Amino acid sequence: MKSSGPVERLLRALGRRDSSRAASRPRKAEPHSFREKVFRKKPPVCAVCKVTIDGTGVSCRVCKVATHRKCEAKVTSACQALPPVELRRNTAPVRRIEHLGSTKSLNHSKQRSTLPRSFSLDPLMERRWDLDLTYVTERILAAAFPARPDEQRHRGHLRELAHVLQSKHRDKYLLFNLSEKRHDLTRLNPKVQDFGWPELHAPPLDKLCSICKAMETWLSADPQHVVVLYCKGNKGKLGVIVSAYMHYSKISAGADQALATLTMRKFCEDKVATELQPSQRRYISYFSGLLSGSIRMNSSPLFLHYVLIPMLPAFEPGTGFQPFLKIYQSMQLVYTSGVYHIAGPGPQQLCISLEPALLLKGDVMVTCYHKGGRGTDRTLVFRVQFHTCTIHGPQLTFPKDQLDEAWTDERFPFQASVEFVFSSSPEKIKGSTPRNDPSVSVDYNTTEPAVRWDSYENFNQHHEDSVDGSLTHTRGPLDGSPYAQVQRPPRQTPPAPSPEPPPPPMLSVSSDSGHSSTLTTEPAAESPGRPPPTAAERQELDRLLGGCGVASGGRGAGRETAILDDEEQPTVGGGPHLGVYPGHRPGLSRHCSCRQGYREPCGVPNGGYYRPEGTLERRRLAYGGYEGSPQGYAEASMEKRRLCRSLSEGLYPYPPEMGKPATGDFGYRAPGYREVVILEDPGLPALYPCPACEEKLALPTAALYGLRLEREAGEGWASEAGKPLLHPVRPGHPLPLLLPACGHHHAPMPDYSCLKPPKAGEEGHEGCSYTMCPEGRYGHPGYPALVTYSYGGAVPSYCPAYGRVPHSCGSPGEGRGYPSPGAHSPRAGSISPGSPPYPQSRKLSYEIPTEEGGDRYPLPGHLASAGPLASAESLEPVSWREGPSGHSTLPRSPRDAPCSASSELSGPSTPLHTSSPVQGKESTRRQDTRSPTSAPTQRLSPGEALPPVSQAGTGKAPELPSGSGPEPLAPSPVSPTFPPSSPSDWPQERSPGGHSDGASPRSPVPTTLPGLRHAPWQGPRGPPDSPDGSPLTPVPSQMPWLVASPEPPQSSPTPAFPLAASYDTNGLSQPPLPEKRHLPGPGQQPGPWGPEQASSPARGISHHVTFAPLLSDNVPQTPEPPTQESQSNVKFVQDTSKFWYKPHLSRDQAIALLKDKDPGAFLIRDSHSFQGAYGLALKVATPPPSAQPWKGDPVEQLVRHFLIETGPKGVKIKGCPSEPYFGSLSALVSQHSISPISLPCCLRIPSKDPLEETPEAPVPTNMSTAADLLRQGAACSVLYLTSVETESLTGPQAVARASSAALSCSPRPTPAVVHFKVSAQGITLTDNQRKLFFRRHYPVNSITFSSTDPQDRRWTNPDGTTSKIFGFVAKKPGSPWENVCHLFAELDPDQPAGAIVTFITKVLLGQRK
């Protein structure tokens, strides 16, 4: 039967003459029938020259093709009649515009299709499409583009899309870019937000929350607002966002939202359900479960021990199965396994063991690759993404249908699964552990690109449409192949038209108002805009999303607790515009910290911007400094994008010196560390708390959980004397890129820096020096005033105009490694009591109050019901993750922050014995001090000691003191050689009265080797106006102690490396006690001895130098009267946090400080066992009755340890229900100083720093400083072995991998004798014989780690002797994420590897923290 009507026309359009499935024949091409036409309303584009036809042109009567009159003869396309009008919609071969929930076509056609709703031409269109624009709802549009379109056509379609959106919605639409950033998106659309993530992946959970919150904020601000979701490639991203927002909007949905929810569900089922990956479905389920409360959130970190994957022997014919794993945390690579090889038929399951266990928290992605037989390619076996907040057991299993890539791979068995084994501790799991078959071998030494590539390191690092005239490429593959993709820019790019002028403010929401289910010809009435959610709905949303990192105007749960209360910033309200576009995310801020749980938002001050989640921001100094690039290091390397993410984010104020940031300065960033912003500048606008906080400020201390930081009067940094400038920051997981080389080297004012090449005839040919002299308004106690660095041995100059001697910015080093049995050096005569090494087998434990069992203290009657104190639980011993390669990129306290008020030079707490031969000739330089009145310099003879320098900055000419040189001491049997250092030129100033104001009667106890004598120091004679014979007593309250002893002289261009008294096999020792440097008040002067001051020892005399922990330089000259406990108030608690919070203190150090104190004395430190928690060490009167027998000092048993856990509500002592949450550590300390609650006794708040309470000691002879060693540098000759690329790996594992590669390669590398020099600028290698190279320099900011081989392997020399192997890890030039380990072996027995490594780690790397 012959068809008629619409069906006949449909079949004709499809090229079929009847209803049978006969093959269609091509129609005969017919000539065009052109006629002249004037184009007025919408001029088309010429079909030949692609230029818009302005005015008159020609148009074909049949096919409607348009062209210029002059181009008419050049038309080559055939003329074919268009299909009927009712069938034209959804059949265009180029782009498809579809309306779900709408019945009108985009061109306002009144004609409607009579086809049934179920009929679809989608299968015909899947072959070729360039744009798929779908109205998901009336206010949510989805714009999808193919993955790899022609770039020029793609730009044209983007312009058409922008034109359509502008014509329909004007500036009322907000475009969410879910793919890589593009310049033209920002250029063509008024408001764009970038929330991109890699294709076929699930977005981070907090990013999912952020997108939904931003959509909600935009749509609720104005009923006419529209959201456009832009996606390029797989449409699964659209499904993830639409599904997530569907669940999000149901929280506060009304009756008018039911239809929108239905259409969103219909879109997901019909359009994107088949394109969703298993991980994307999993994250949608996570999001829905967290919103509904069906998923209980687990906020504790997990340690991954094993990954069990199935064996796939037939994965690649001829090659077998060679898998390896890559583990990412928040899209940053944290682990790469070795390549596993299976010989013959092996077991059904392969066990990949992670040693040590890998700490994971947050979004985790595990990818398994198969290394190809040729070794140059790799194939993705499976990929799985999950979030640790949803894991509540020790095992996590994923079957095949939940594994990305594997779920559609027939080579992956249907019954196979992937299993992860976790625990809450890094210790090995006891009991039966999975083991591999003996036929399984592992290759850890591979350096092939297929294994090393990190496919995600360059995502969103640049704009996708960036064209700079050169080849654009990605350094790593994005599809699993080992090769980068190179794209040539188009030869001719048409100019992008400028956006249309802003339209009138009032327009209709949309012309698409009727819903397709009605099938009516008349549009229905417009649905009113959604009202903004009520306060109750917002609170409910906050409660549900509290743990996800984003709340409805509140701060997330991931933010760590501050030592001092935050001056919280209020939230943004939903208004007609958000003021953060383009490029920034709206509506995400922090709550005031006054209330527990989830609170309502407060008002917001002006002048802030939101730092979007999942973005990478170029770091700026909040106090007005600027990033600078050191000499000899490219600026691009200085601005390495440090991947950071925080589960909480808030409003950031613009520093006054910077102004508003430029748009588009954000890229993708993966999590790792919490952001810290300094808000102490008095010039910043005040941030007011909510009214409830202001009322609580008037309450007594005991009633406050959140305490406010009071400011003192003053100017500049002196007004903040003694106050922490940063809140403590908690790293969430171990990362391989850890030291400030990742973009944290800041110069105060690069505008004032100048490069000075070496003058003719001067030494220092190894590099040129540079000078920085910032203005006073950029002053910071931790920054140099005028510091001259040089590769040679230049002496820093002093800038009297700046009023401050240069300070080195240092912090306690945290170098630790794997101690090996019997690895102590013969020189290790003693160990500093300040930093005892951890015994290998010792377990650490905390006392956690619980309801039943464990250690019990007799409690007062009114506290008896609170529950006894619980037994201690065993924790892990300290591992290498706590060292420089562990968690310490950002400072944990105000005292060791980068560029903070720290003057410590990171001298080791164990004795550092210096052997420094120096030639007699001078090698110093003079630098311009830029003083209003040039201060004359004083030349000291080698026999004179350098007098102290006044820091008053008055420019007064100094009086030249006279005196004898230092007295020699008796020889020490263990002292290595130390020839004299070179003389120095110093501008000298003397304070009135003959000696400096800051001298303190208290002094630290030097830690020396047994048998080393201490002689009284005979300083220079007093000046004429002081009593005769009274020396200027230089008590270095902030400098290391030095003890001298004579040795036969030696001669060498630079000092040798100081020999450490005690170091492990990898050359690293325990961190010193953290220093406390208090800024002087407006009327005070700092201590008399700056870091750069030192006496110049006499020629021919060697000196034995010993460093001790650094102490405060703000010691009062007269002791203050004791403060009564009852007089404590808010300000007192805030000001004393520097006395009891010691972040880098070890447990043994805390015991040593507290064991001689009265009961109630306490210290709080960062927990090394539980990341993000604190440890409370408390001295008690008697041990608990159930305490275990103690073999050591019984006094040490009186120091008990408690764990302070952190959470969304604040901090609390773990294990006791009666313990409330406190807004800060200060609040917790204040309350427990009044009432012990669950503690054995009340806390006694100290009135002074316990590190300063040391007995007086004789002043050692010949004061010298670590700064002298840095200026002169230390050098020796070593054997250079090789350099091994370690991808993103650093720390001891990088050195171990490089050592394994060097020792296993055949033939072994030929060593070369090189001159190894360490100075303030970095490490310089000079091959005197020029066999391998001439000279190589590694700037200090590129060096991330240094140690000896953790496995204590040795290099075998040709004569049969062996030498210890050591190395340092530095950034690979031109690659911000890859590292290279440079390997060496000892050459001179007097310069052991441990001494070199200790010098690098403790002095060189520590001075820039």
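Cβ from N, Cα, C; glycine included.
Don't look for the substitutions in this one, it keeps the originals.
Under the heading active site, phosphocysteine intermediate, Swiss-Prot lists Cys231, citing a curator's inference as support. DSSP classifies Cys231 (mutagenesis position) as strand under the three-state reduction. For Cys231 (mutagenesis position), the same-chain residues that are 6 or more apart in sequence and have a Cβ closer than 8 Å to its Cβ are Ala142, Ala143, Ala144, Phe145, Leu178, Ser179, Lys237, Leu238.
Positions annotated as domain 'Phosphatase tensin-type' by Swiss-Prot, on the basis of sequence analysis: 122-294.
The feature domain 'SH2' is assigned by Swiss-Prot to 1140-1247.
Taken through DSSP, the domain 'PTB' (1275-1408) splits into 32 helix, 55 strand, 47 coil. According to Swiss-Prot, the feature domain 'PTB' maps to 1275-1408.
According to Swiss-Prot, the mutagenesis experiment Cys231 to Ser carries this note: Loss of tyrosine-protein phosphatase activity. Reduced IRS1 degradation under catabolic conditions. Abolishes inhibition of AKT1 kinase activity. Does not affect disruption of SQSTM1-IRS1 interaction by TNS2. Reduced mTORC1 complex activation.
Under its mutagenesis annotations, Swiss-Prot gives Lys1142 to Gln the following note: 6-fold reduction in affinity for PtdIns(3,4,5)P3 and reduced IRS1 dephosphorylation but does not affect cell membrane localization or affinity for a tyrosine-phosphorylated peptide; when associated with Q-1155 and Q-1157. If you draw a 10 Å sphere around the CB of Lys1142 (mutagenesis position), it holds 26 other CB atoms from the protein chains shown.
Around the Cβ of Lys1155 (mutagenesis position), 16 further Cβ atoms fall within 10 Å across all displayed protein chains. For the published mutagenesis Lys1155 to Gln, Swiss-Prot gives the following note: 6-fold reduction in affinity for PtdIns(3,4,5)P3 and reduced IRS1 dephosphorylation but does not affect cell membrane localization or affinity for a tyrosine-phosphorylated peptide; when associated with Q-1142 and Q-1157.
Within the same chain, residues at least 6 positions away in sequence whose Cβ sits under 8 Å from that of Lys1157 (mutagenesis position) are Lys1179, Pro1250. Looking at Swiss-Prot, you'll find the mutagenesis Lys1157 to Gln noted as follows: 6-fold reduction in affinity for PtdIns(3,4,5)P3 and reduced IRS1 dephosphorylation but does not affect cell membrane localization or affinity for a tyrosine-phosphorylated peptide; when associated with Q-1142 and Q-1155.
Quoted from Swiss-Prot, the note on mutagenesis experiment Arg1165 to Ala is: Does not affect affinity for PtdIns(3,4,5)P3. Reduced affinity for tyrosine-phosphorylated peptide. In this structure, Arg1165 (mutagenesis position) is part of a beta strand by DSSP.
According to DSSP, Lys1209 (mutagenesis position) sits in a coil region rather than a helix or strand. Quoting Swiss-Prot on the mutagenesis of Lys1209 to Gln: Does not affect affinity for PtdIns(3,4,5)P3; when associated with Q-1212 and Q-1214.
Lys1212 to Gln appears in Swiss-Prot as a published mutagenesis result, with the remark: Does not affect affinity for PtdIns(3,4,5)P3; when associated with Q-1209 and Q-1214.
For the recorded site, Lys1214 (mutagenesis position), the DSSP three-state label reads coil. Where Swiss-Prot documents Lys1214 to Gln as a mutagenesis experiment, the accompanying text is: Does not affect affinity for PtdIns(3,4,5)P3; when associated with Q-1209 and Q-1212.
Across the domain 'SH2' (1140-1247), DSSP helix (H, G, I), strand (E, B) and coil residues number 22 helix, 26 strand, 60 coil.
When the alpha carbons of Arg1165 (mutagenesis position) and Lys1142 (mutagenesis position) are compared, the span between them is 5 angstrom. The mutagenesis positions Arg1165, Lys1209, Lys1212 differ in how many other CB atoms lie within 10 Å of their CB, and the one with the most is Arg1165. In this structure, the CA atom of Lys1209 (mutagenesis position) is 23 Å away from the CA atom of Lys1142 (mutagenesis position). Taking the Cβ of Lys1214 (mutagenesis position) as centre and 10 Å as the limit, one finds 23 other Cβ atoms among all the protein chains shown.
Confidence for the domain 'PTB' (1275-1408), expressed as mean pLDDT, is 87. Between the CA atoms of Lys1212 (mutagenesis position) and Lys1155 (mutagenesis position) there is a gap of 24 Å, rounded to the nearest whole number.
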